[in-house]
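As recorded in Swiss-Prot:
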type	residues	note
BINDING	H64, H93	heme b binding site
DOMAIN	3-147	domain 'Globin'
VARIANT	E7 to K	In allelic sequence
VARIANT	A10 to S	In allelic sequence
VARIANT	G70 to D	In allelic sequence
Amino acid sequence: MVHLTPEEKAAVAALWGKVNVDEVGGEALGRLLVVYPWTQRFFESFGDLSTPAAVMGNPKVKAHGKKVLGAFSDGLAHLDNLKGTFAQLSELHCDKLHVDPENFRLLGNVLVCVLARNFGKEFTPQVQAAFQKVVAGVATALAHKYH
């Protein structure tokens, strides 16, 4: 559960309504794979991830980034039940994929940076603070199965 004020909820919803999930998802996942190269081991089937340009131009990275942000959008619609919303994904990432739950926090922080880059002055300190709460809540929900 994420505790947001009505103003924070409105700010998150307003900005998220402008997000191009296809582009931002691919950029966020791509940046995660470039900045934290050890995360690439979970995506060996994606083909060439040998250079930043290869990662950022990889269609499988873009497609999976879109999928990730689609799930994130579902979370935004269920901020009062993030653990329930992400229960199956938490189980998948824990039991089958064996993803270090710290990677969820890293991706959330990368997403915040990508939003800041894409929205500039619209991404005010107040909007940033609200999104930090949201990505922290999503990361906690995704890590729930690990506990």
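Including glycine, each Cβ sits where the backbone N, Cα and C put it.
For E7 (variant position) paired with G70 (variant position), the C-alpha to C-alpha distance reads 23 Å.
A Cα-Cα distance of 10 Å separates G70 (variant position) from H64 (heme b binding site). According to DSSP, H64 (heme b binding site) is assigned to a helical segment. Confidence over the domain 'Globin' (3-147), given as mean pLDDT on the 0 to 100 scale, stands at 90. Ranked by Cβ neighbours within 10 A across all protein chains shown, the recorded positions A10, H64, G70 are led by H64. Each residue of the domain 'Globin' (3-147) gets a DSSP state, and the totals for helix, strand and coil are 120 helix, 0 strand, 25 coil.
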